[in-house]
Amino acid sequence: MADFVKLSIFGTVFEVTTRYVDLQPVGMGAFGLVCSAKDQLSGTSVAIKKIMKPFSTPVLSKRTYRELKLLKHLRHENIISLSDIFISPLEDIYFVTELLGTDLHRLLTSRPLEKQFIQYFLYQILRGLKYVHSAGVVHRDLKPSNILVNENCDLKICDFGLARIQDPQMTGYVSTRYYRAPEIMLTWQKYDVAVDIWSTGCIFAEMLEGKPLFPGKDHVNQFSIITELLGTPPDDVIQTIASENTLRFVQSLPKREKVPFSTKFPNADPVSLDLLEKMLVFDPRTRISAAEGLAHEYLAPYHDPTDEPVAAEVFDWSFNDADLPVDTWKVMMYSEILDFHNLGDISQNEAEGPVTGEVPAAPAS
């Protein structure tokens with residue numbers, strides 16, 4: 001049985017094994033507090049995320065189980081990797097991952113990004129998404145604060161708590177509003193990996209401009225702002241709207257023409273705008289894919305088709321429709337944690353090569 005140390009951080013009790021020292025708060029999310037720490041076993045800095053009361057409801061239990069399963073399954077250079085997981089005596093769950101130092105949101109609020117860094121960050125986002133999407137997973141909540149970056153400009157996508165199966169009948173209210181794809185707002189269903197490409201397009205535009213592209217005050221305003229740039233949605237897109245109320249709202253909006261991206265982004269490289277326009281398309285069926293985005297001329301300095309891998313296996317979503325009591329989720333969680341530790345030391349696993357792909361060198365400052 002591991003020894004635990006109890007600390008109070010931001011008024012929140014943190015119970016961690018004695019392996020981790022020098023805890024410092026770095027962020028607070030909707031579902032947990034994140035601290036940096038020193039891992040005495042590996043000598044590296046790590047991030048420890050406390051999942052608050054994971055067994056308080058079946059919904060929270062399932063959400064935590066889903067995130068754990070995904071972190072175990074997704075092994076790629078541009079996806080945050082799990083190095084340890086434990087349940088404390090108070091039955092809180094702690095995920096331990098690598099620490100990257102900052103995120104894209106903080107970078108964007110501190111200074112404008114130069115072209116080569118925008119290219120490199122966008123390349124890594126799409127490289128990670130190509131892998132994630134090939135595993136049958138949709139992130140659903142991509143935004144600058146979920147994209148971690150270190151001092152070498154290595155980028156990793158994190159926070160898979162809302163991720164879901166790629167399913168044409170997906171439902172739900174997800175993603176921070178500014179980055180939310182129109183099909184989520186219009187139909188509440190029938191969306192797939194293309195929602196992540198829309199979010200990436202919004203992030204790309206924000207890197208180019210230094211400010212959010214579609215800063216909606218609410219759901220209605222958000223959609224209205226999108227139409228100010230992209231124009232009125234095509235009829236075939238409007239016909240896919242499932243909700244009568246939403247359909248009436250869209251039909252009530254004034255007819256708008258698309259604004260040329262060169263007008264909206266007068267200082268941007270035309271090649272970058274060509275890629276951006278292919279991402280910010282109303283119809284998800286014609287939106288560019290992650291793999292197609294990687295092959296675009298704008299990312300030519302980094303594109304390497306031999307080193308942009310896909311997942312070896314599609315993620316097993318069989319648990320996702322299960323409506324189980326907390327105690328059952330708890331047993332399943334313990335089983336997954338035991339399995340994780342039985343795989344042996346994570347660094348040994350990495351030495352043997354389970355993490356897919358090597359990221360190219362960062363641009364020179």
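Glycine too: its Cβ is placed from the backbone N, Cα and C atoms.
According to Swiss-Prot, the protein carries these features:
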ACT_SITE  Asp141  active site, proton acceptor
BINDING   Val26, Gly27, Met28, Gly29, Ala30, Phe31, Gly32, Leu33, Val34, Lys49  ATP binding site
DOMAIN    20-299  domain 'Protein kinase'
MUTAGEN   Lys49 to Ser  Confers resistance to fludioxonil; when associated with N-50
MUTAGEN   Lys50 to Asn  Confers resistance to fludioxonil; when associated with S-49
MUTAGEN   Thr171 to Ala  Confers resistance to fludioxonil; when associated with A-173
MUTAGEN   Tyr173 to Ala  Confers resistance to fludioxonil; when associated with A-171
Lys50 (mutagenesis position): nearby binding-site residues from Val26, Gly32, Val34, Cα cut-off 10 Å: Gly32, Val34
Pairwise Cα distance for Met28 (ATP binding site)/Lys49 (mutagenesis position) [Å, integer]: 9
Rounded inter-Cα distance in Å - Gly32 (ATP binding site), Lys49 (mutagenesis position): 6
